[in-house]
Amino acid sequence: MSGELWITLVDTADIVGVTLTFCVNIVLLGLLKTRGKNLGTYKYLMAFFSVFSIFYAIIEFILRPIMHIENTTFFLISRKRFNYSTKLGKINSAFYCACFATSFVVSGVHFVYRYFATCKPNLLRLFNLPTLLLWPLGCSVPVTMWASVSYFLYPDTEYTEAAVTNVLNNHYNWIKKENVSYIAYVYYQYENGVRHIYLKNLLGCFVHYFVMSMTFVVMFYCGYATWKTMNEHKDVSDRTRALQKQLFKALVLQTLIPTIFMYAPTGVMFIAPFFDVNLNANANFIVFCSFLYPGLDPLILILIIRDFRRTIFNFLCGKKNSVDESRSTTRANLSQVPT
């Protein structure tokens, strides 16, 4: 499809995504406050992810990213809403990359918590204060790695300046060069028929893949171990087992959503230039997916956790008594969850 059509789709997804993200996450935060009293420290993880999702959606709305793959180069281009320096634009793009990486890392932490709750309950103390505060510090390491390589290993050069100008002129001719900032992932170039590989850029991509792979391995291992343990142990109450299964189903779906909307598109984003696959403006399907992701992910929790779902349904139907009953049921159920 043409660049103009893709920009229309991306901008529409931006509006839909930020609206959905705000509505769903505010509802989830309200449910956590009124129905999550006895959910333990897990409610803090869900609350953090909700707040982060809102923040991520705001960043995307401000930066208005577009993506383009052409001539062994992947371009992350941000359309400026107001004028600022090239250096600040580079920092903004790297910060967007940090938010992108955070979504992977936090998903992994969710699975670690459920793994501890089901398989290693004695380790749940690591999610209590004050050690709970160490988790953001640990998560910041891979996030900082991702953002740092995006900023330092992909400098603007004469080639990238000419390349991004050519991309804008050929595919997005209504966007002026001075109104964008960008990061160009150049894998290699051909000069006089000889291929010159950019080792720094390939190293940066390796770091990105390492972070993605590690978070995916953590989710897969913890998810499998949790499922196996739940099926082996029959000595827990029906209420506890039911709630554990609801939370596990939510996490499984919360793995599928980022896999479809984040992992798979990002994998294509980094692999296509290496094999000289010119997706051109079609690479914007990655942005399209990323705009919708922050609103879809927390929606899973609301739909899967029965008491959350019933509370919303009863509220919409005006059944106050049922809502109060749901609150009591929620407290009874969640009191069974390890904290």
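Numbering starts at 1 and runs along the chain as it is shown here.
For all residues, glycine too, the Cβ spot is worked out from N, Cα and C.
Original residues throughout; no substitutions modelled.
What Swiss-Prot says about the mutagenesis result for HIS110 to Tyr is this: Defective in their response to diacetyl but wild type response to other odorants.
In the shown protein chains, 22 other C-beta atoms lie within 10 A of the C-beta of HIS110 (mutagenesis position). Classification of HIS110 (mutagenesis position) by DSSP places it within a helix.
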